[in-house]
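Undergrad: I am attaching a structure below and will ask some questions about it afterwards.
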Amino acid sequence: MADPGDGPRAAPGEVAEPPGDESGTSGGEAFPLSSLANLFEGEEGSSSLSPVDASRPAGPGDGRPNLRMKFQGAFRKGVPNPIDLLESTLYESSVVPGPKKAPMDSLFDYGTYRHHPSDNKRWRRKVVEKQPQSPKAPAPQPPPILKVFNRPILFDIVSRGSTADLDGLLSFLLTHKKRLTDEEFREPSTGKTCLPKALLNLSNGRNDTIPVLLDIAERTGNMREFINSPFRDIYYRGQTSLHIAIERRCKHYVELLVAQGADVHAQARGRFFQPKDEGGYFYFGELPLSLAACTNQPHIVNYLTENPHKKADMRRQDSRGNTVLHALVAIADNTRENTKFVTKMYDLLLLKCSRLFPDSNLETVLNNDGLSPLMMAAKTGKIGVFQHIIRREVTDEDTRHLSRKFKDWAYGPVYSSLYDLSSLDTCGEEVSVLEILVYNSKIENRHEMLAVEPINELLRDKWRKFGAVSFYINVVSYLCAMVIFTLTAYYQPLEGTPPYPYRTTVDYLRLAGEVITLFTGVLFFFTSIKDLFTKKCPGVNSLFVDGSFQLLYFIYSVLVVVSAALYLAGIEAYLAVMVFALVLGWMNALYFTRGLKLTGTYSIMIQKILFKDLFRFLLVYLLFMIGYASALVTLLNPCTNMKVCDEDQSNCTVPTYPACRDSETFSAFLLDLFKLTIGMGDLEMLSSAKYPVVFILLLVTYIILTFVLLLNMLIALMGETVGQVSKESKHIWKLQWATTILDIERSFPVFLRKAFRSGEMVTVGKSSDGTPDRRWCFRVDEVNWSHWNQNLGIINEDPGKSEIYQYYGFSHTVGRLRRDRWSSVVPRVVELNKNSSADEVVVPLDNLGNPNCDGHQQGYAPKWRTDDAPL
C-alpha cells in the first residue's frame, strides 16, 4: 500500500511525459527516482515488455546498456537531474569544421556547435502503471539545473560575444573546482585560453565577454595566471593577451589588462615573430612596448611607460639584445610613410627615456651582435632612419644632450654645423659606422648612404689629410717593386741549377732584387691575411667583389713565397710559379686606379665583367666543349700498333692523332675545338672519322652554338654591364674611393690614426648631470636659401672662426683647435618662425642632400663643396 505522502506513481501502461511537453504534466515536478529504477526493469528478460514497447521498432537511442551506464555514472558524480546528463551528451556529437581563423587565432580548424534547446530533444519513455495522485501531497521544488561547459562551447560563446550564454559558468567552475586556465579549456595546439580567443574576435573594437571572463577569473582566484597565460606552440610561443590587445589597437583593453596585473615585459618569441630572413613574418622586438611602437601607437606607448600600475621599462632588451629602438630600425623599409612614423616614434621614445631615466642613453645600448641602433641602421641599409639619427637636432635645453647635430653659428643663409662623430668615426678604438658602410657588401644602397652628410665631407677631409699622399706613395712603391721583380725574373741565368752562384755585379744586383721581391711577398702575405680577417667579409660575393684585390694580393704573395722556396730547394719548376706571380703582380696594379675617377670606373667594369659575365660564359662554354669533344672523339678510328712506312720503307711511324684516336686524343681535341671557336682551327681529323657526314654535322652545330650564339651573348652582356656601371659610375667610384681611404687608415698604427683624426673637440652644451658636454665633432659649412635662422639652437653668437684657440691633451701636437666658448656665451634658441611644421619628417631618398629644418629638399647646393668639386 502506497504512502499518501509519496509522489504519484504511473501505471504500467502509461507513458511518463517530460516536463514542458504537450501532455499537460506540470513542469515543476521532480524526476522520481522510482521511475528511474523502473526504467531498467525487465532489461535482462524480454518477458516484461509492454505491448507498446514491443510494437515500437528499436531506434538508435534505445541502447539500454549504454543508458544504464550513463545513469549509473550520473549517480556516482552526483548530478542532481540525470536528464541534464542526457542533454550534455549532445555536445559530444561530431564537430562541424568551422571557418579558418588567422593569424594567431588558431593553427588548426576546430568545430563549433551551437545548441538550441528546442532542437533534437530526445526523451526516453517508460510505460508505468497509473496511480491516483494524492491531492494532499505538495509538489517538491526542482533541483537547480547546472550547465556544462567545455572548450568548444566556451570558445563559441566568446567568439560570438554573448554574455548571456556565460551565465552559470562561474557556478560550474566553483562546483567542479575548475579554472579557466585548466587544460580542458585550452586549445590543444596552441595552449590558447578563452581570453585571447575573445580578443581575437572583436566587433567594432569590443567584446562584452572580456570583462565577464576577467571577473570570473578573479572569483576563481587565478586572475594573473589567466591574463598572462602565454601561447605554448612553436609558432606563437610567448604571446599573451596583452600582445593581442596591442596588436588589435584596443587601448581600453590594454588599460584593463594592465590594471589587472598583465605582464608588461612578456616576450613573444615564436617563429611568427622572427625576422623574414629567418622564416618569420613580423619581428617587433618581442616586448609589448616594442609592439606598440612598431605598430605606430604612441598613445599606448605613453600609457605603458607612465601607467600607475606597472610601468614598462624602455631599457629592457629582448632575447636578441635589441631594445625598442633596435626594433624600430628593424621594421624600417626606406619608404616615405614608414620612415616618417619610425623617426617620430624613435624620437618620442628617446626623449621619454631621457626624462624617465636621466642617467641612461637608450641609443648607446648594444645588442647581442654589438650593434647600436645607429650601427644597425647602417648595416641593414635603412637610409631614412640612418640619416635622421646622424642629423638629429634637439633645441630643447633639457634634452639637448641627445642631439647629434649642433649649429655653431648662423649668418643669413649660411650656417656652420657640428656633427657628433661618436660611433661614426671611432679612430680604430671600436667598430665604426663608416667601416660598416664601406666593408658590408650586403647593403645595396651603401653608395647612397656614403653621400649623406657628414659622411661625404668626412671622407673628403680624410683624403686631404693623409689619403692622397699615402696613396701616391703606395703607387710609386708598388710600381718600383714590380719593376725590380720583372728585372730579376728577366735576368735569371740560363745554365746550371738553382740556387745560382753570385759572382759578378749583375749577380749581386739580382740577389738584391730577389730579396726585395721576397720581402714584398711576405709583407703582402701578412697584410692580406689581416685585411681578409678584419674586414669579416659576409659571404663569397663580398670576398670576390669587394675583397677581390686583397684576394689577388694574397695569391700573389703565396706564389712569390712558393717560388722562393722551390728556388732554394734547387727545383727548376720555380720558374713556372714565378712567371704566374709576375703576371698577377702587374694585374694587381689595377688596384691603384681607384685614386682617379676615370680609371677607377674602368677597373670596376673589369671586375664586374670577370666575376659576372665571363664566369657564366665560361661555365656554359666548358659544358659545350666537353659534350662535343666526347661525341666527336668517339667517331674517330682507334689507333693500331701497326707502323706506317713510306714507299721506300725508310720512314716508318706509328699513326697518332689526328690520323686516329689514341689515349691523348681527348685533350688535344679540346684544344682544336677552342681554335675552331675563335676561327683558327682546321679539320685534319675529318679524314679519320668513321662517319664524316655526322662528324661535319656535329662540328657545324658546335660552331653555331659557340661562335655565333655564346660569343655574341657574351658581348651583349658585357655591353649591358658597361652601361649599368657607367650610369652609376660616380657613386660606385666613390665607394671604391672610400674603401681605399679606409684601407690606408687601417694600415696606420693607432697613434697615427689619432694624429690624423678628422674633427675637433668642442663643448656643445651641458650633459644630463650639468657638466660640460664635450664631444669630438666634425664641422660642415652649409647654406640654406629657403629658410633663414629658423628654430636654430646656436652655440656661438659671433659667426666665423675665432682667432683664439685652446689645446686639449694630445691634440695640441697635431693642430690648434677651435676655442670653447660655452663658458662665456650662453646658448640661445632663436625661434623666429613658430608656425613651421617641425614635426613633419620627409626624407629624400632619390637625391640625398641636406634637408632644411622643415624637411623640404633644397634647390641649391646644401654645402659649400659640391660632389663634382675636385679632391
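Keep in mind that glycine also has a Cβ here, set from the backbone N, Cα and C atoms.
Not my notes, these are from Swiss-Prot:
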- Tyr110 to Phe: Increases protein abundance at plasma membrane. Greatly reduces channel activity (MUTAGEN)
- Lys192, Lys197, Asn201, Tyr236, Arg237, Gly238, Gln239, Arg248: ATP binding site (BINDING)
- Tyr253 to Phe: Results are conflicting as to whether hypotonicity-dependent channel activity is abolished (MUTAGEN)
- Tyr556 to Phe: No changes in channel activation by 4-alpha-PDD or heat (MUTAGEN)
- Tyr556 to Ala: Reduces channel activation by 4-alpha-PDD and heat but not hypo-osmotic cell swelling (MUTAGEN)
- Ser557 to Ala: No changes in channel activity (MUTAGEN)
- Asn651 to Gln: Loss of a probable N-glycosylation site. Increased expression at the cell membrane, leading to increased ion currents (MUTAGEN)
- Asp672 to Ala: Greatly reduces Ca(2+) permeation and channel rectification; when associated with A-682 (MUTAGEN)
- Met680 to Ala: Impairs Ca(2+) permeation (MUTAGEN)
- Asp682: Ca(2+) binding site (BINDING)
- Ser824 to Ala: Loss of phosphorylation but no significant effect on channel activity (MUTAGEN)
- Ser824 to Asp: Phosphomimetic mutant which enhances channel function (MUTAGEN)
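Are these features on the surface or tucked inside, and what are their neighbours?
TA: Counting every protein chain shown, the number of other Cβ atoms lying within 10 Å of the Cβ of Tyr253 (mutagenesis position) is 25.
Other C-beta atoms found within 10 angstroms of the C-beta of Tyr556 (mutagenesis position) number 24, with every protein chain shown included.
Look at Tyr556 (mutagenesis position): DSSP puts it in a helix.
Annotation for Asp672 (mutagenesis position): spatial neighbours Pro658, Gly681, Asp682, Met685, criterion Cβ-Cβ under 8 Å with sequence separation of six or more.
Under the DSSP three-state reduction, Met680 (mutagenesis position) is assigned to coil, being neither helix nor strand. Around Met680 (mutagenesis position), no same-chain residue at least 6 positions away in sequence has a Cβ under 8 Å from its Cβ.
Around the Cβ of Asp682 (Ca(2+) binding site), a 10 Å sphere holds 10 further Cβ atoms from the protein chains shown.
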Undergrad: Can you tell me which of the mutagenesis positions Tyr253, Tyr556, Ser557 is spatially closest to Lys197 (ATP binding site)? Compare CA atoms only.
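TA: Among Tyr253, Tyr556, Ser557, Tyr253.
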Undergrad: Hey, which of the binding-site residues Tyr236, Arg237, Gln239 is the loneliest by Cβ count within 10 Å?
TA: Arg237
Undergrad: Check each residue in the chain of Ser557 (mutagenesis position) that is at least six apart in sequence and keep those whose C-beta is under 8 Å from its C-beta; list them in sequence order.
TA: Gly521, Val522, Leu523, Phe524, Phe525, Ser528
Undergrad: Express the distance between the Cα positions of Tyr253 (mutagenesis position) and Gly238 (ATP binding site) as a whole number of Å.
TA: 19
Undergrad: Would you mind reading off the Cα separation of Asn201 (ATP binding site) from Tyr556 (mutagenesis position), to the nearest angstrom?
TA: 68
Undergrad: Near Gly238 (ATP binding site), which residues of its own chain have a C-beta under 8 A away, given they sit six or more steps off in sequence?
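TA: The answer is Pro230, Phe231, Ala266, Gln267, Ala268, Arg269, Gly270, Phe273, Glu286.
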Undergrad: Counting every protein chain present, what is the number of Cβ atoms, excluding its own, within 10 Å of the Cβ of Arg248 (ATP binding site)?
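TA: Neighbour count, Cβ to Cβ under the 10 Å cut-off: 15.
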Undergrad: Here's one to test understanding: among the binding-site residues Arg237, Gln239, Arg248, whose C-alpha is closest in space to the C-alpha of Tyr556 (mutagenesis position)?
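TA: Considering only the listed binding-site residues, the nearest one is Arg237.
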